[in-house]
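Student: Take a look at what Swiss-Prot says about it:
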type: ACT_SITE; residues: Glu132; note: active site, proton acceptor
type: BINDING; residues: Asp130, Glu132, Asp294; note: Mg(2+) 1 binding site
type: BINDING; residues: Asp130, Asp230; note: Mg(2+) 2 binding site
type: BINDING; residues: Glu132, Ala133, His289; note: AMP binding site
type: MUTAGEN; residues: Asp130 to Gly; note: No effect on binding to 5.8S rRNA; when associated with G-132
type: MUTAGEN; residues: Glu132 to Gly; note: No effect on binding to 5.8S rRNA; when associated with G-130
Amino acid sequence: MEDERGRERGGDAAQQKTPRPECEESRPLSVEKKQRCRLDGKETDGSKFISSNGSDFSDPVYKEIAMTNGCINRMSKEELRAKLSEFKLETRGVKDVLKKRLKNYYKKQKLMLKESSAGDSYYDYICIIDFEATCEEGNPAEFLHEIIEFPVVLLNTHTLEIEDTFQQYVRPEVNAQLSEFCIGLTGITQDQVDRADAFPQVLKKVIEWMKSKELGTKYKYCILTDGSWDMSKFLSIQCRLSRLKHPAFAKKWINIRKSYGNFYKVPRSQTKLTIMLEKLGMDYDGRPHSGLDDSKNIARIAVRMLQDGCELRINEKILGGQLMSVSSSLPVEGAPAPQMPHSRK
């Protein structure tokens, strides 16, 4: 829940030869000379490829990838969809998304032939969390947001399937009475929160559920959110109100808005949940501002990004109460095994 009211794997690992279809389009290089565009990274006239900075790439495979990318850049949306369909890849999305998807497919195929992948690129599981919290119309600066819905969607990164879900409502204690605006926005009723446990009890249930999935022990995992606010604001405020330290497993996470913007090269204004879905050719499924439904839709975006070749990895953390970015140059790391945090003194 961000503070903005009004997000089949391509390629066959066993494939022995990278597909080398031709693009029918011809591009004039000069009045006398024309060059056919091929998706095998080679030029039909045998001329030497030079990188944009004037020097050769060190490995021929990167020349092939660059040539393929150039051809893809010149394809129409219909040609992109036809080529994606040929390889049984997802054909929905805006043109820039389709280009990125096809480029990553060819890149993965070519690099797979060059050398086998070394090491773990992905987490075994991603836990998608999108809190719903108490709110008032206009969100006054002094208002203390309390978590009233704690959902978790467990995404298996190997099968790209939602393996399980967790959902619990939470009883607020500072502002026990929900505003009409909050009820209308989230669909959560006063009766539902009145009958719910307080946050410490719900957090304990979440941790027990995560432990039952062997997260952080048998399986490498991390948290993923739609924006920074869920972990850096809502959970942080709630832990202070409940006199708990911030849970160690929730101190680092993937902000999918940041990952989406960086991967598809779009501005932050284009990374709201509904816009991300739209650009990927999907509709929102469920009730907006239901924490569980939001989390499921965020998971759908994560799946599509993984299919398109994005390496989702931790990119934000909270340290000393401050939100900080995590450099992509650091080694991939998972969240620690979930433990109930100690009480604050």
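Cβ atoms here come from the backbone N, Cα and C positions, even for glycine.
Keep in mind that this is a model prediction, so the values were computed, not measured.
How buried are these features, and what lies next to them?
Tutor: Glu132 (mutagenesis position) has a Cβ environment of 25 other Cβ atoms inside 10 Å.
Cβ neighbour count for Asp130 (mutagenesis position) (all protein chains, 10 Å cutoff from its Cβ): 31. Following the DSSP three-state reduction, the secondary structure of Asp130 (mutagenesis position) is coil.
Counted within 10 Å of its Cβ, the other Cβ atoms near His289 (AMP binding site) come to 20, all protein chains included.
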Student: Would you kindly give the Cα-Cα distance separating Asp230 (Mg(2+) 2 binding site) and Asp130 (mutagenesis position), rounded to the nearest Å?
Tutor: 6
Student: Relative to the Cα of Asp294 (Mg(2+) 1 binding site), which of the recorded positions Glu132, Ala133, Asp230 has the closest Cα?
Tutor: Glu132
Student: List the Cα distance (Å, whole number) between His289 (AMP binding site) and Asp230 (Mg(2+) 2 binding site).
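Tutor: With the alpha carbons as reference points, the distance is 13 Å.
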Student: Greatest CA-CA distance (Å) over the residues Glu132, Ala133, His289 that the record ties to AMP?
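Tutor: With Glu132, Ala133, His289 as the binding residues for AMP, the largest Cα distance is 10 Å.
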Student: Can you tell me how many other Cβ atoms are located within 10 Å of the Cβ belonging to Asp230 (Mg(2+) 2 binding site)?
Tutor: 26
Student: What is the interatomic distance between the Cα atoms of Asp230 (Mg(2+) 2 binding site) and Ala133 (AMP binding site), given in whole Å?
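Tutor: Here the two Cα atoms are 9 Å apart.
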